[in-house]
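Novice: Listed in Swiss-Prot as a mutagenesis experiment, PHE59 to Tyr is described as follows: Mimicking CYP90G4, increased cholesterol 16S,22S-dihydroxylase activity and production of furostanol-type steroid; when associated with K-106; A-109; F-145; S-149; S-203; G-278; G-282 and F-364. Where Swiss-Prot documents ARG106 to Lys as a mutagenesis experiment, the accompanying text is: Mimicking CYP90G4, increased cholesterol 16S,22S-dihydroxylase activity and production of furostanol-type steroid; when associated with Y-59; A-109; F-145; S-149; S-203; G-278; G-282 and F-364. LEU145 to Phe appears in Swiss-Prot as a mutagenesis experiment; the accompanying note says: Mimicking CYP90G4, increased cholesterol 16S,22S-dihydroxylase activity and production of furostanol-type steroid; when associated with Y-59; K-106; A-109; S-149; S-203; G-278; G-282 and F-364. One entry in Swiss-Prot concerns the mutagenesis experiment ALA282 to Gly. Its note says: Mimicking CYP90G4, increased cholesterol 16S,22S-dihydroxylase activity and production of furostanol-type steroid; when associated with Y-59; K-106; A-109; F-145; S-149; S-203; G-278 and F-364. In Swiss-Prot, the entry for mutagenesis TYR364 to Phe states: Mimicking CYP90G4, increased cholesterol 16S,22S-dihydroxylase activity and production of furostanol-type steroid; when associated with Y-59; K-106; A-109; F-145; S-149; S-203; G-278 and G-282. The structure shown retains the original residue. Per Swiss-Prot, the feature heme binding site maps to CYS422.
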Amino acid sequence: MEGLLLLLPTAIIALYLYISLIRRSRKKHNLPPGSDGWPFLGETFSYLKPHSAISIGRFMEDHISRYGKIYRSNLFGEPTIVSADAELNRFVLQNEGRLFECSYPRSIGGILGKWSMLVLVGDMHRDMRMISLNFMSAARLRTRLMPEVERQTLLVLRSWREGSTFSAQEEAKKFTFNLMAKHIMSMDPGEPETEMLRREYITFMKGVVSAPLNFPGTPYWKALKSRSSILAVIERKMEERIGRRDRGDGGVEDDDLLGWAMNQSNLLKEQILDLLLSLLFAGHETSSMALALAIYFLESCPEAVRDLRDEHLAISMSGKEGECGLSWDQYKQMEFTHCVINESLRLGNVVRFVHRKAIQDVQYKGYDIPCGWKVLPVFAAVHLDSTLYSDPHRFNPWRWQSSSSKTTAANFMPYGGGLRLCTGSELAKLEMAVFLHHLVLNYQWKLAEPEQAFAYPFLDFPKGLQIKVRAIT
C-alpha cells in the first residue's frame, strides 16, 4: 500500500507532463483535427478493433466523417497523423529517407529481429533490399522461380480429394510456405525438418500479431521461443554449407537465398539470419492471404470464374508442342488474371497500413506534421474510397479493364511504394497467377459454410475458409 502511495505522485506528474506536451504541440503547430483519446493508451484499442476486411471499420469511418481524411490521434503510444488521403499517402512513401522513415513498434523489431528489412532504415535497409531484389530479379523469376512455383502448385492441388472439404486458407499457407522454404533454404515439402519449421512458424506468427507481453505462456513469449528454433535451423544450414564449401563440395543448394546471401554479400551471420526470417514472414503470410482472398471473392462471382477459365483454356492451348509446364510468354498473356489479382488485393487489403515517422517538420495541405510524430498511411481507406473507385465494396475485376483503369491504378498501393516497395511483389503476383491457372482448369469450388475475412488488423478467415471441391473432368 505504501509503495502504491509513493507511485501515485509520480503517475500524476507524468500525466501532467504528457498533457502539457500535447497542448504545447497543438499551440505551436497547425495540426489536423482529431482526438488524443486516453492518456498513454490513446485510441489504439478502438483503432485495432476487428472488423470486416472489406470495410475500414467503425473507428476509421467515424473519424473520417468527423475530421476528414487527414486527422490526428494517439496510437501505439505515440501522437499520430492518420491519412486516408491518397495524395498524402503517396507523398509519405515517395519521401522515404528525406522527410519520413519507417517506424514500427519496438515489439515488431523484438520478434522479427533488429536486422529485419521491415524495421531497418537507411543504408543497411538499402543493402538488404538490394540482395532481395537481385535474388528475385525478372531473369530469375523466368528461369528459376516460375518452374518451382508451378511444381509447388501442382503438389497442393493434386492432394485434394474429389468432394472433400478443407480449409482453403491453410492450403494457401501450405503452398506459399513450402515455396518460400524451397526458395530460401532448398527445403523440400513434407520432409520432417520442413514440417517442424512450419509448425514453429505458425506459433511464431501468432506472436507477431499479439500483444508484446513477454512472460511464460503468452503468444509473444511462445513466438520468441519459436524464433529461436527457426533461427537454429537456419544457422545449422549455414554451418553445413560452410563445411561443404571448405571441402570444395558445392551444390544446387547454393542457388537459394541462403546461398545467395552467404556468397554474394558481406552480411554478418546475425544479419543473414534476420534477413531470411523476415523474408519467410513477408513472402509466406501476405501471399497466402492474398490467394485465399482471391478464392473467396471468386466463389461468389461466377462471371469472373467463367472469364478466368476461358482465358486459361486459351493459354493452355497456346503452348508449344513438347513444352512442359507454363512458359513465361503464357504467363504474360494472363491479362484478366491480373485484373482478378488486383481486385482481390484492392478489396481485401492484406496490408492495410504502414508505420512511418516524420524526421523533420513537414507541411502538407495546410497542416503541420511535427518532427517525431508517427504517420499512418492507410491504404485500405484509399482502396475503399467511393470517390476513387465506383461501388468500392463490390468485387469487380473488370474495373481494371476500363478506360479509367490508369486512374484506378494510380491510387492502388497493395505493396506499399517508394524506396520500400515490396521486393517480392512480382513473385507474389506470379504465385497467384500460376495457382489460379491450375485451380480454374481443374476444380470447381464452393464455400462449405458462410464465411468472411476479418481485419484484426492482420487479415484472417475465422473459420479457415472451408471449401468443398469438385474436379473438372
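Any Cβ shown, glycine's included, is placed from N, Cα and C.
If you look for the noted substitutions, you won't find them, since the model keeps the original residues.
Locate each feature and note its surroundings.
Specialist: In three-state terms derived from DSSP, PHE59 (mutagenesis position) belongs to a helical segment.
Sequence-distant neighbours of ARG106 (mutagenesis position) (same chain, 6+ apart, CB under 8 A from its CB) are PRO212.
For LEU145 (mutagenesis position), applying a Cβ distance below 8 Å and a minimum sequence separation of six or more within one chain yields MET136, HIS183, LEU427, LEU430.
The Cβ of ALA282 (mutagenesis position) has 21 neighbouring Cβ atoms from other residues within 10 Å, across all protein chains displayed.
Here the Cβ of TYR364 (mutagenesis position) has 18 other Cβ atoms within 10 Å, regardless of which shown protein chain they belong to.
CYS422 (heme binding site) falls within neither a helix nor a strand when secondary structure is assigned with DSSP, and so counts as coil.
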Novice: Which of the three DSSP states, helix, strand or coil, fits TYR364 (mutagenesis position)?
Specialist: strand
Novice: Recorded positions PHE59, TYR364, CYS422: which have a Cα within 10 Å of ALA282 (mutagenesis position)?
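Specialist: So the list is CYS422.
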Novice: I'm trying to understand the geometry here, so how far is the Cα atom of PHE59 (mutagenesis position) from the Cα atom of TYR364 (mutagenesis position), in Å to the nearest whole number?
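Specialist: Between the alpha carbons of PHE59 (mutagenesis position) and TYR364 (mutagenesis position) there are 24 Å.
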Novice: Cα of TYR364 (mutagenesis position) to Cα of CYS422 (heme binding site): how many Å, rounded?
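Specialist: That separation, Cα to Cα, works out to 26 Å.
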Novice: For PHE59 (mutagenesis position), what is the tally of other C-beta atoms lying within 10 angstroms of its C-beta?
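Specialist: Cβ-Cβ neighbours of PHE59 (mutagenesis position) within 10 Å number 17.
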Novice: Any same-chain residues 6+ apart from CYS422 (heme binding site) with CB under 8 Å of its CB? Would you list them in sequence order, or say none?
Specialist: ALA282, THR286, TYR415, GLY416, ALA428
